[in-house]
Amino acid sequence: MSQIMYNYPAMLGHAGDMAGYAGTLQSLGAEIAVEQAALQSAWQGDTGITYQAWQAQWNQAMEDLVRAYHAMSSTHEANTMAMMARDTAEAAKWGG
């Protein structure tokens, strides 16, 4: 049977990258919101009402996406830490 080796520092780095991507998405969302605000003032009547509904959906989707990236990052980090702790405990049993 072959031995499975994990690169825990790289895995934790990946979790950090994922958290950074969430920040990037949030920043891009803020930039897009500025552009959308300019459009909002130009749309009146039925078009404005339709725009408001679309904007609410967009805002919710952006929040959900950022929240999902944060959740994936923290889950990946927690699982990596748990695996590393388990590996350390098992290695200690064998004098490693």
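Numbers here mean position along the shown chain, with the first residue as 1.
Even glycines carry a Cβ here, placed using N, Cα and C.
Every residue here is the original one, so none of the noted swaps is modelled.
The Zn(2+) binding site annotation in Swiss-Prot covers HIS14, HIS70, HIS76, GLU77. Within its own chain, HIS70 (mutagenesis position) has ALA19, ALA22 as residues 6 or more apart in sequence whose C-beta sits under 8 angstroms from its own.
Around HIS14 (mutagenesis position), the same-chain residues six or more apart in sequence whose CB sits under 8 Å from its CB are HIS76, listed in sequence order. According to DSSP, HIS14 (mutagenesis position) is assigned to a helical segment. Among the mutagenesis results in Swiss-Prot, HIS14 to Ala has the note: No change in activity. The residue drawn here is the original one.
Quoting Swiss-Prot on the mutagenesis of HIS70 to Arg: No change in activity.
Swiss-Prot documents HIS76 to Ala as a published mutagenesis change and attaches the note Still interacts with EsxG, but impairs interaction with host HGS/HRS; when associated with A-77.
According to Swiss-Prot, the mutagenesis experiment GLU77 to Ala carries the following note: Still interacts with EsxG, but impairs interaction with host HGS/HRS; when associated with A-76. DSSP assigns GLU77 (mutagenesis position) to a helix.
Look at HIS70 (mutagenesis position): DSSP puts it in a helix. The Cβ of GLU77 (mutagenesis position) has LEU12, ALA15, GLY16 as same-chain neighbours under 8 Å, each 6 or more residues away in sequence.
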